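Trainee: Take a look at this one; I'll ask things after.
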Amino acid sequence: MGRPAPRGSPDSAPPTKGMTGARTAWWVWCVQVATFVVSAVCVTGLLVLASVFRARFPCFYATASSYAGVNSTAEVRGGVAVPLRLDTQSLVGTYVITAVLLLAVAVYAVVGAVTSRYDRALDAGRRLAAARMAMPHATLIAGNVCSWLLQITVLLLAHRISQLAHLVYVLHFACLVYFAAHFCTRGVLSGTYLRQVHGLMELAPTHHRVVGPARAVLTNALLLGVFLCTADAAVSLNTIAAFNFNFSAPGMLICLTVLFAILVVSLLLVVEGVLCHYVRVLVGPHLGAVAATGIVGLACEHYYTNGYYVVETQWPGAQTGVRVALALVAAFALGMAVLRCTRAYLYHRRHHTKFFMRMRDTRHRAHSALKRVRSSMRGSRDGRHRPAPGSPPGIPEYAEDPYAISYGGQLDRYGDSDGEPIYDEVADDQTDVLYAKIQHPRHLPDDDPIYDTVGGYDPEPAEDPVYSTVRRW
């Protein structure tokens with residue numbers, strides 16, 4: 001006799017070996033989500049405690065960029081330079097942003113676990129497949145490792161073990177890059193990814209909104225944090241190199257700039273070449289790259305200001321080259337952002353996606369609102385010139401026209417006041433001509449015609465005079 005099937009199964013067959021494996025994988029996935037949530041909460045709480053008990057975290061919250069005790073004379077003569085460090089605000093800000101993003105991804109994983117059960121009759125295997133679309137096992141493992149490595153970095157800095165802390169942070173950065181890339185791709189091809197996401201539109205709309213639009217927004221935020229961490233990663237690599245090799249002060253600046261440029265350019269090419277096929281609209285990486293460029297530039301300027309004489313003595317003009325290189329990195333990031341937005345727009349317009357339709361509707365609504373605002377402003381300006389209620393009407397504008405005709409007994413341009421338009425005097429036939437002559441008689445002189453006063457002129461009568469039709473004056 002077999003054990004009865006669990007409630008909600010599509011058939012009453014006993015559980016097979018495949019169903020048992022699916023249930024085990026489902027519970028393993030749930031445990032991974034729980035551990036990821038705990039690790040994200042722990043790293044966030046550690047940063048909060050470090051901000052409260054600053055005396056217990058001296059190297060983490062102290063002013064790390066103080067180079068006052070450095071012997072500049074030895075450096076000028078060719079001694080080993082002091083490693084370049086970030087200021088406290090940049091270091092702590094980067095760590096806090098990373099912890100907040102990890103916590104947001106943990107919350108997203110919990111929401112994905114809840115929405116994965118889009119049908120009550122869903123078995124463990126299908127629910128596990130839906131949950132993996134939110135976050136696979138490898139992504140959860142990478143997220144756990146990122147959180148714990150960041151906590152170890154903070155604790156090592158608190159105990160002033162600087163070299164080991166920088167090494168652990170480099171490992172944390174590498175794990176964070178893998179975590180963000182795997183979160184974006186889920187470890188599948190882009191065609192498979194799109195088919196799986198689009199297949200949930202009709203089957204599970206709520207879960208589709210989680211693994212579709214919400215995932216795209218979170219991917220942008222996570223990649224922004226990754227590119228923001230490139231500044232700390234470059235400084236950590238530069239510090240490790242300074243501990244193992246003899247660098248001068250200009251060499252320290254140049255090494256940091258080269259490492260940072262390599263990291264940013266490489267990651268931007270990966271975003272444009274691989275990740276853009278999964279999420280078309282990606283603006284977070286480029287914003288993070290520009291912000292990281294500012295962080296590195298600020299650290300270089302602070303280092304150059306404190307060691308001005310050393311840098312200018314050993315390598316004059318090195319800081320100018322560093323500034324130009326950082327400016328080129330920022331310009332490259334902005335250019336890639338423009339390219340990404342252009343390609344995303346062309347893709348959505350070519351395929352007529354819902355995102356493009358919504359953007360077009362938003363643009364039309366914005367234009368309509370702008371037109372309404374302009375018309376209301378124009379109406380308010382016209383209302384200022386309108387007469388107040390109860391005031392006598394003003395003279396119309398056409399009354400000043402010299403060719404205007406007034407009716408109703410008013411004077412026209414000829415001074416007539418008979419109340420009829422002037423064009424009524426134009427006759428159409430002989431009867432109207434005669435009536436017009438009687439109504440408006442003309443006083444003609446009774447004198448002789450003008451031709452009689454011309455001396456010596458006596459016109460001879462003709463049988464058919466030419467001027468017989470001309471009225472005699």
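Every residue gets a Cβ built from N, Cα and C, even glycine.
Keep in mind that what you see is a predicted model, and the values were worked out from it rather than measured.
Quick paste from Swiss-Prot:
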VARIANT   Arg77 to Cys  In strain: Nonneuroinvasive mutant HF10
VARIANT   Val105 to Ala  In strain: Nonneuroinvasive mutant HF10
VARIANT   Val279 to Met  In STRAIN: 17 syn+
VARIANT   Asp448 to Glu  In strain: Nonneuroinvasive mutant HF10
Trainee: Given Val105 (variant position) and Val279 (variant position), what distance in Å do their CA atoms have, once rounded to a whole number?
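Mentor: Answer for this pair: 17 Å between alpha carbons.
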Trainee: For the variant positions listed here (Val105, Val279), tell me which residue's CB has the most neighbouring CB atoms inside 10 Å.
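Mentor: Highest number of other Cβ atoms within 10 Å: Val105.
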Trainee: When DSSP states are folded down to helix, strand and coil, where does Val105 (variant position) land?
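Mentor: Looking at the DSSP assignment, Val105 (variant position) belongs to a helix.
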